[in-house]
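Annotated in Swiss-Prot:
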type	residues	note
ACT_SITE	ASP774	active site, proton acceptor
BINDING	ILE660, GLY661, TYR662, GLY663, SER664, HIS665, GLY666, THR667, ILE668, LYS682	ATP binding site
BINDING	SER664, LYS682, GLU726, CYS728, ASN731	ADP binding site
DOMAIN	941-1072	domain 'KEN'
MUTAGEN	HIS1018 to Asn	Blocks RNase activity and impairs the ability to sustain cell growth on ER stress-inducing media
Amino acid sequence: MKSLKGRLLFLRKFVFFSLLILLFAHGASSSSSSFNYFDKRTNGKANNELALFSPTADSPSSVDGVLELPSAENVFAESSLYNAFIVATVDGSLHSYDRITGQELWSLFTNANPGLSYTKDENSLLSSKFLSQSNFKSYNSTHGEFYSDSTLNISYLSDDDTVWFVEPIDGGILYAFNLQTGLVRLPHSIKDLVHASPIRLLNNNVFVGSKNTTLFTIDVSNGDIVSQYPSGHRYETHHSVHNLGTKRDSVPSGADSDLSFKDPSGKKLSESLDLLDDFNYQVTVSNKSFVDIARTEYFITIYSDSNVILDLVYIDWTPTKNEIMYESFHSSSFDSKLALSSYDSSLHIVDTHSKFIKQNIPLMSPAATVFDIVTLPHNKKIDKSQTPAKFPTSVLLRQPIDTYLETMFPQIARNKTEHVYINHIGNAWFAMSERHYPLVSLAPEASFLYYNGFYIPLNSIFGLHSLMATPKPFFALPGLPGYDIPSYVESEGSTKTLPSIGKKPIPLLDPNPISSTPISITFWVIMFLSVSFTIVTFFSILRIRSSEVRPLKSQKNTVSINNKIDTSKRRRKGKRRKRVSDEHSASSNFNEIESQASFEQNQTLDILSENIVEIQDKSTDPLQKSLDSSLKSHLPEATVIQNTDGSVTVNSLTVYPEVIGYGSHGTIVYRGVYEDREVAVKRVLMEFYDLASREITLLQQSDNHPNIVRYYCKQKSDQFLYIVIELCKCNLSDLIEKPIAYDDLFKSIDLVSLLYQIAFGVSHLHSLDLVHRDLKPQNILLVVNNSPNLSKTRVRALISDFGLSKKLDFNQSSLRNTTFEAAGSYGWRSPEILSGSLSQQSKEIQVKTREGRIRQASHATDIFALGCIFYYTLTGGMHPFGSHYDCEGNILKGNYCLVHLQSLGECGVLAADLIEDMIAFEPSKRPTIEVVLNHPLFWDYAKKLDFLIDVSDRFEVEERDPPSPLLQMLENNSKSVIGENWTTCLHSSLVDNLGKYRKYDGSKILDILRVLRNKRHHYQDLPESVRRVLGDLPDGFTSYFVEKFPMLLLHCYHLVKDVLYEESQFKRYLEY
């Protein structure tokens, strides 16, 4: 063994020194090689292009046939960074913000529109295969808080409609959305189409394009336009602040310097971010600095048979061509501040050194481009007395977001599926891809898949989409055949971009190709030798490890494992706590799989993610050994058999190597079979047997319920505890955020019924005095009942993850100190958990707020999380307290917004009423789970109809002249319930039928209740035309009235609950 290890050590040293030689050889070959960017035929062209740059001291020069380019050190070493950003937003405006305080300084072009703008001649004919963005099919509908007297005009899409979007970068990248194809990115930008026009495309339609460019010179200190080429309309500057701040280290108001910046997976940014500045740049606060910026308008008009069918307008903001060279050097932030645009119209200023968000600047629309303002050394020598219009003193450089993409957002860089966010502001229809705007990956997915039928609401397509890339535009869009812009078409405005500029001189000619140099031959010889010895070393390591593992196979009741735990102990002996991970290779058994739990812990299709507390290693302490021994004695060890297919059999349980999920700190979930039933198997390290047993105990107490994940059994080997639980299809987060992946499942689900199941499961836990404390979409699992005899509900919701659950003591209404503080997950924790400090002066643990008030932490914490889950489910992934970064801050402030429920009609009104109570800041004001289950949101149409008829019967006996106090309460705020006159909201045939029998007062709630009651009792006597309007009993009939008056049911419900709750006829509606 010693000789083998000696050989291994020698081989490792040899490989190490070989690699050093390899790197040296590669560097030598790189430095001695040359790059032939221009050949003799393009010599004149290259020189002409280089002549575009101003002849300054630092401009490139040609010496002895070699283009001498300045290095980054020479260009920026003595440069000064102006203390402001210039931000171009998708609504077309320009804004300037202070780099230190984030305060807006000025704004320009506030009426411009750089996104994709649509205009259409109202008199022109529009082919059915095209869609004007301003001419969608429209229907009148009443939604949310828009009552009968104020209907909301909503636009809809059909399968034949195609909607166009543009990403405001790289010449206006075009996207097309269609219900049949999803979102498709086209390979040609608007700029390409303009340069290729005129051209016939798309069923022989004629595309004619043009562009118009205006150059502005702007005083960046106040936003004044000092010159304009060509001169024309003068634009007004809106001044917010007249002078820039001068205190460099000041902290902006409201900025959170402790907020850690995280990537879309939820993990902190990599600590290996090495893209730091090499120089200290001075931030200038001078009063005057001038920059050039170009505004280019691209116009495309589409003709069909001489008729204009669509006009597209795209406006782009760019620096001048003189600044192209400087942009190529701009590879990192000068002052370590990177401005990232978000989908929610905010600009996050991130410190690239500390990886913290320093500022969050709210904008009126998302930022399209962010420019740094840099004054170069040679510009400092300009005579200030000269005309500023002729001598801009600074240059605009786009912020180098691409440089930081892979380091700060590794998942986006590695993700094979790109995501794109689409939305519109006014007449600007824009797209933002996560590769250009990384923070849009946090946006909710578009909810158009929630809708069935030929028409869907237009606003349901706005959100995050998985990009369906296609090499040919319009290839799969209905009625739009593929096309190619001919390669021989070259516009006179097309330009050749300079090659990537490095720090070394670039010769114009390359006399010696790299492949012929002697150093290149040496390089490949050394590479061959290094690879050969690396292969030998690899197989030597395998031989040594196999010889160490072989004796374990003879031990009884063990599985042959090559685990890192023992080796880690020898290397780090004496450490009491550390993380444990297992290794897995393609050829080894599943026990060697490395545990890499993600932030959300639910990245697979079939998952069961359960949190287990932090892992502790076995200690050499005698007391710890005694404890381990006593824990293992709780359950006799089972016979473990290693099967040839890689699976493991433990008694009647077979565990397969297929990983379906990861838990916290080394817990792995595998697919398995238990007594001919497919199951999920959690493998837990034996060091945590006691903690896992507590979770098993809670599962055993609570799993006798259709909406609690089912526990089957536990098995134990000498190293692991196997917990066997129900196998599920996915979790609620997967279903809502990835509806395309679960299309069949999604279409079969009634979301309101699903929410009732979740609440029903929570009610079971609360009836057992259990507080879950970690309710979130990732812990709501979904299982499909394939047999129709099992249940009327095809999809069942199951509550899982009891790792943080706590059983309350008898008559205890709150939680223990040791388990309360860290409970819950980000974004789903109640305000009392986030802001409270625990008082230990009472047996019932109390929460003291920052204002000194005392609150109890109890079942209300689950109700709060459940309210957030309700909103998340109904709105397609939205959160009532805002975006990821602002969520918990808004929870602490009690700031919420339920506006996205308005599009759900009467269901949205009921949901908003319930959710608003569930997420109340004070726990005592939140409803119990029994009240939640009895809310009208979960009533079927028959129950709603019965309730309204009972209310009508009850109030008919009240004195009307003068009205009784109870009747006055019913009529209170009637305009917000039924409008000025409810008769104007009903169908004319129904109103005519009403007038034949008696008179009704259109301003009274009691009268509309009487109409509903009378027409229900005399439904069979109604004319056929009126019955068709009202629909069938009870669903169609009830739906007609509650959709016309969405506040009517809720108004009556609150009156009965507050005043008439003791009357017997209403108890069945209020008691669970």
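The backbone N, Cα and C atoms fix where each Cβ goes, glycine too.
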Close recorded positions near ILE668 (ATP binding site), where close means Cα within 10 Å, chosen from LYS682, CYS728, ASN731, HIS1018: LYS682
Of ILE660, ILE668, CYS728 (the binding-site residues), the residue whose Cβ has the fewest other Cβ atoms within 10 Å: ILE660
Three-state composition of the domain 'KEN' (941-1072), taking helix and strand from DSSP: 92 helix, 2 strand, 38 coil
Integer Cα-Cα distance in angstrom, HIS1018 (mutagenesis position) to LYS682 (ADP binding site): 60
Minimum Cα separation from the residue listed as 'active site, proton acceptor', reported as the residue among binding-site residues ILE660, GLU726, CYS728, ASN731 that achieves it: ASN731
Alpha-carbon distance [ILE660 (ATP binding site); CYS728 (ADP binding site)] in Å: 10
CB contacts for ASP774 (active site, proton acceptor) [other CB atoms within 10 A, all chains]: 22
DSSP-derived structure type at ILE668 (ATP binding site), helix or strand or else coil: strand
Cα distance (Å, whole number) from ILE660 (ATP binding site) to GLU726 (ADP binding site): 13
Rounded inter-Cα distance in Å - ASN731 (ADP binding site), ILE660 (ATP binding site): 12
Between ILE660 (ATP binding site) and LYS682 (ADP binding site), the C-alpha gap once rounded to whole angstrom: 10
Cβ neighbours of HIS1018 (mutagenesis position) where a neighbour is any other Cβ within 10 Å: 10
For the domain 'KEN' (941-1072), mean pLDDT (0 to 100): 91
